[in-house]
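Chemist: So Swiss-Prot has the following annotated:
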MUTAGEN   Asn30 to Asp  In mutant N-D: Abolished N-glycosylation; when associated with D-22; D-53; D-72; D-76; D-105; D-115; D-128; D-154; D-169; D-179; D-200 and D-210
MUTAGEN   Asn53 to Asp  In mutant N-D: Abolished N-glycosylation; when associated with D-22; D-30; D-72; D-76; D-105; D-115; D-128; D-154; D-169; D-179; D-200 and D-210
MUTAGEN   Asn72 to Asp  In mutant N-D: Abolished N-glycosylation; when associated with D-22; D-30; D-53; D-76; D-105; D-115; D-128; D-154; D-169; D-179; D-200 and D-210
MUTAGEN   Asn76 to Asp  In mutant N-D: Abolished N-glycosylation; when associated with D-22; D-30; D-53; D-72; D-105; D-115; D-128; D-154; D-169; D-179; D-200 and D-210
MUTAGEN   Asn115 to Asp  In mutant N-D: Abolished N-glycosylation; when associated with D-22; D-30; D-53; D-72; D-76; D-105; D-128; D-154; D-169; D-179; D-200 and D-210
DOMAIN    121-170  domain 'UPAR/Ly6'
MUTAGEN   Asn128 to Asp  In mutant N-D: Abolished N-glycosylation; when associated with D-22; D-30; D-53; D-72; D-76; D-105; D-115; D-154; D-169; D-179; D-200 and D-210
MUTAGEN   Asn154 to Asp  In mutant N-D: Abolished N-glycosylation; when associated with D-22; D-30; D-53; D-72; D-76; D-105; D-115; D-128; D-169; D-179; D-200 and D-210
MUTAGEN   Asn169 to Asp  In mutant N-D: Abolished N-glycosylation; when associated with D-22; D-30; D-53; D-72; D-76; D-105; D-115; D-128; D-154; D-179; D-200 and D-210
MUTAGEN   Asn200 to Asp  In mutant N-D: Abolished N-glycosylation; when associated with D-22; D-30; D-53; D-72; D-76; D-105; D-115; D-128; D-154; D-169; D-179 and D-210
Amino acid sequence: MRGVFIAGVIAAFAITVVDSLNCTQCYTYNSTCDGQATECNEQSFSCVESSINSTLGGFLHVYQNKFCSASNCTENSTEVAFTVHLFDDQRYHFASQCCQGESCNATHSESGTQNVTDMQCMSCYGHNKTLCEEKPQKCYEGEQCVFIIAEMVNGSGRVELKGCSDISNSTCQFLSPGNTTVGEFVFKSVECTQPTEYTNSTTTIPPITNTSLTSVTRPGIKTSPASVTPQASMGTKASFTSSIFGSLLLLKLLF
């Protein structure tokens, strides 16, 4: 009988060890997010890592958030990572990973040296109701055209992206149904198409229309009514870019 009791205690201890979840936890903006994996509370079932590396507006912005999550990953490991290239050498790199049973691996790196082709996608970016002025962007080898509308989980900020992307076909299929949540982000709409032969043209498409959304600004920063033109000054450009990231970071849209 004593042997049975001891075996039961060992089994219970083993279950406790298996059920414990350790995740790296840190949050940074424009700095490195490093931290040791620590044990999560009992309500957490997954580790989540999200990051954005962007040069929209001509300024570098880096955002990272690693945390324990009460959400269950749809698979043992769900990872989405891709870069969107836009006009004027602007880019938006998005990465998010949800893991169960272990801390996420830091494998979100952008592609190295690439060869430019004579194929193109129309590119632009917009925030909430701002205009998205399309311009042609030459693509690198292996890229396809994307049209992405994404927002943070709480709906406080929305971003629209068009351009050339290294997004994989499997990721396109995973996100294309719409309203797909990955980490802190909800991909409202994702379209992937093949690029066309390069031509130099510019068009303006209507702004994002969603009357239920309200403008979100960072405390202490005044923003004028959004109107983006190619002749906008660098000051206006910086204000517009800060507005984009200000609303994104209020959650805690590459992607």
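Going from the start of the chain as shown, residues are counted 1 onward.
In case you wondered, yes, glycine gets a Cβ from its N, Cα and C as well.
None of the noted substitutions appears here; every position holds its original residue.
How about a rundown of where these features are and what they're close to?
Modeler: The number of other Cβ atoms within 10 Å of the Cβ belonging to Asn30 (mutagenesis position), over all protein chains shown, comes to 11.
Neighbour density for Asn72 (mutagenesis position): within 10 A of its CB lie 10 other CB atoms from the protein chains shown.
In the three-state DSSP reading, Asn115 (mutagenesis position) counts as coil. Taking a C-beta cut-off of under 8 Å and a sequence gap of six or more, Asn115 (mutagenesis position) has these contacts in its own chain: Tyr140, Glu141.
Mapped onto DSSP helix, strand and coil, the domain 'UPAR/Ly6' (121-170) counts 2 helix, 33 strand, 15 coil.
Within 10 Å of the C-beta of Asn154 (mutagenesis position) we count 11 further C-beta atoms, all protein chains included.
Shown in sequence order, Cys192 are the residues of the chain, 6+ apart in sequence, with a C-beta less than 8 angstroms from the C-beta of Asn169 (mutagenesis position).
Counting every protein chain shown, 7 other Cβ atoms lie within 10 Å of the Cβ of Asn200 (mutagenesis position).
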Chemist: Name the one residue among Asn53, Asn72, Asn128, Asn200 whose Cα is closest in three-dimensional space to that of Asn154 (mutagenesis position); these are the mutagenesis positions.
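Modeler: Result: the closest of the mutagenesis positions to Asn154 (mutagenesis position) is Asn128.
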Chemist: Please identify, from the mutagenesis positions Asn53, Asn128, the residue with the sparsest Cβ neighbourhood, meaning fewest other Cβ atoms within 10 angstroms.
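Modeler: Taking Asn53, Asn128 as the mutagenesis positions, the minimal 10 Å Cβ count falls on Asn53.
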Chemist: Through the lens of DSSP with three states only, how would you label Asn30 (mutagenesis position)?
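Modeler: SS state of Asn30 (mutagenesis position) = coil.
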